[in-house]
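The active site, nucleophile feature in Swiss-Prot is assigned to Ser288. Here Swiss-Prot flags His339 as active site, charge relay system. Mutagenesis annotation in Swiss-Prot: Arg224 to Ala, described as Reduced protease activity; the structure shown retains the original residue. One mutagenesis experiment named in Swiss-Prot is Gly286 to Ala, and its note says Loss of protease activity. What Swiss-Prot says about the mutagenesis result for Ser288 to Ala is this: Loss of protease activity. According to Swiss-Prot, the mutagenesis experiment His339 to Ala carries the annotation: Loss of protease activity.
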Amino acid sequence: MFLLEYTYWKIAAHLVNSGYGVIQAGESDEIWLEAPDKSSHDLVRLYKHDLDFRQEMVRDIEEQAERVERVRHQLGRRRMKLLNVFFSTEAPVDDWEEIAKKTFEKGTVSVEPAIVRGTMLRDDLQAVFPSFRTEDCSEEHASFENAQMARERFLSLVLKQEEQRKTEAAVFQNGKPTFTYLFIALQILMFFLLEINGGSTNTETLVAFGAKENSLIAQGEWWRLLTPIVLHIGIAHLAFNTLALWSVGTAVERMYGSGRFLLIYLAAGITGSIASFVFSPYPSAGASGAIFGCLGALLYVALSNRKMFLRTIGTNIIVIIIINLGFGFAVSNIDNSGHIGGLIGGFFAAAALGLPKAGAFGKRLLSAVLLIALAVGFLYYGLHSPSHQESALIQQASELYQEGKYEEVTELLNGEAAQKDASADLLKILAVSDIQIGEYDQAVSLLERAVKKEPKDHASYYNLALLYAEKNELAQAEKAIQTAVKLKPKEQRYKELQRQIENNKES
């Protein structure tokens, strides 16, 4: 009797030492444990009870299946599997082997029964717990004192686990979300300032208040790498980012403390703006890069201490990252480069700062060096890359064109357009500016080069047709408009111009 009880507590302690988490363990003869990752079971139940008849096994298995189903539903898991181990002095008197060999299935829950019999102790232990040393359970341990000592050792392990969980829970008490709420208030305030000064969707207003604008950054307005994180384009953009910052920022600030959170948030905002500066020529604004930096900080915790992460936060944060990235790639006009840059910046900033009392100074220093090297390297590339310099020129020219400053556009782009590798976008904006000031021959030459680079650009063929018709080169005009109609047959203005050119040829 005492040997079986001794074995029961020894097995429980063995499982805890093997990474199992105690869910329930009191004065009763029942212990529930959560299995570590990559185990064949999700849960293990140790049940010390003398079985008389097989029907007791059947009834108990069905009851445990219902309990596991409730747990599965609460945790939102797709499936759960329980290893249900009976510790019984004797086996049931009737036919029980068939029950013990068959896994009980009920919907998305499965229960695998097993018996450890006092009369077949070593054989059963070897079958159910092959990693357990059966030599530790011999007749010399069959005493009340040894059983109590084994029980006390197990309970001490339970207390140790509880202390560890309290320590992990204390991670969320390192700071109050002061800066999170401050940034939320600041971005709401800035939104109203934008609205009363021209509108938050007005590009000129956004740029005036500090939006990321590549040409101005290249001219030395470095503060534009930081100021976009408090500006938002429209009420929907503000609402989405405010909700995201409230849900993610509060968790990060509680984990890392307010000081570390501030540095992570600002570093992520800057790296997000740098990535946008390098990969996107368009003006941009928003806290998305900094918010993705918060996700990066949580991702760092997930990778550096996976068990604590799963117990305190869970896998939902990974789902949030995937959903946000997927949403960004699926919807047009989303600055994904800024999102990814912020995610990377937040990750390395978190690794450099670490959680409070984290230690590991060497790794943190390396992370800080990597963060700075990445930021400086990409910024240097953005400032000196020919393609990026051209993108900045195109953006600047587009703004001048919208303001009606066509001659300034030609002055800005003529030198770049003379290069053989000038992009189609640059050639097209210079061409339409030349059209506005009457430089038709120059515009024709530019558009002819543009359609060679982008042969499916129907708008350029249409503009070419207009220019050829203006110069009375009707054969060329007809050929150009036919190509435009072929590329976009439903465009009515193309068809109208085609009819006009054909009529002029006939007359």
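Cβ coordinates come from backbone N, Cα and C, glycine included.
Don't look for the substitutions in this one, it keeps the originals.
Features per Swiss-Prot, on structure.
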residue	record	CB count, 10 Å
Arg224	mutagenesis position	20
Gly286	mutagenesis position	27
Ser288	mutagenesis position	29
His339	mutagenesis position	26
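Look at His339 (mutagenesis position): DSSP puts it in a helix. Here the CA atom of Gly286 (mutagenesis position) lies 10 Å from the CA atom of His339 (mutagenesis position). Rounded to a whole number, the distance between the Cα atoms of Arg224 (mutagenesis position) and Ser288 (mutagenesis position) is 15 Å. Calculated from their C-alpha atoms, the gap between Gly286 (mutagenesis position) and Arg224 (mutagenesis position) amounts to 12 Å.
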